Structure formats: C-alpha cells, structure tokens
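Engineer: Structure in structure tokens, see below.
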Amino acid sequence: MSITKDQIIEAVAAMSVMDVVELISAMEEKFGVSAAAAVAVAAGPVEAAEEKTEFDVILKAAGANKVAVIKAVRGATGLGLKEAKDLVESAPAALKEGVSKDDAEALKKALEEAGAEVEVK
C-alpha cells in the first residue's frame, strides 16, 4: 500500500524545524532542484493579486484636433469651456485622479478618439 499525501503532510507536521530543513536538503539533492526557485515562483502570483484599484488619467498632449479634445475633456470632467481649454493647453495635466480602472480606460479611449495622447497611471 502506498503512502497518501495526507500521511506525508502529517509526518512533516510532526517533525521539528531542523528535521524539515534536513528533509528539504535531501529532496533538493535527490531531485536536483532548489527550494529557492520554488519560493520565487510562488511569490509571483501574490504580487499579481495586489492589483491597483485607483488610477489617475493624465493628458500628455492635446494632439492636432484640440477642439475635439476640449469637448471630450468637458464631457468627461464637467468643466466649463474656459477651464477645459486651459486644462488641455496646460498638458501634461491630470484630468481625473483616483478613478476605477474601467472609468480610466473609458476616459482614455474617448480622449484618444478625439486625438489626445493620454496616460493611465
């Protein structure tokens, strides 16, 4: 009869820390692997799970069609004509800060369709 995974886990759980270290070293030698590589691979998904939830939309440049960009900025921000024009002419400038990813991507798409150069941070 073969040993189950649960039996192995119980046996390892009952071992002292020094015994576990020796077991890991023996497994590294037996299979020609390093536990450090496994730790680095395991750490990768943890970083991916910490996804950013708030984004800033930055107008980098107005582009050739400044009037269309001003209209898009007015529609997205609710600013008046003069304020939107001043914002577009002062590029690079932050249009919106702390917005969701979906809102940031939608705003970026609308401004790029109007001819602006936009960055989402």
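Please read every residue number as a count from 1 along the shown chain.
Even glycines carry a Cβ here, placed using N, Cα and C.
Original residues only: the substitutions mentioned are not part of this model.
Quick paste of what Swiss-Prot says about this protein:
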type	residues	note
MUTAGEN	Lys66 to Ala	EF-Tu-binding and EF-Tu-promoted GTP hydrolysis reduced
MUTAGEN	Val67 to Asp	EF-Tu-binding and EF-Tu-promoted GTP hydrolysis reduced
MUTAGEN	Ile70 to Ala	EF-Tu-binding and EF-Tu-promoted GTP hydrolysis reduced
Engineer: How many other Cβ atoms are found within 10 Å of the Cβ atom of Val67 (mutagenesis position), counting all protein chains shown?
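Structural biologist: I get 12 for this one.
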Engineer: Drop a 10 Å sphere on every Cβ of the mutagenesis positions Lys66, Ile70 and tell me which sphere holds the fewest other Cβ atoms.
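Structural biologist: Counting other Cβ atoms within 10 Å of each of the mutagenesis positions Lys66, Ile70, the minimum falls on Lys66.
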Engineer: Let me know the DSSP-derived helix, strand or coil state of Ile70 (mutagenesis position), please.
Structural biologist: helix
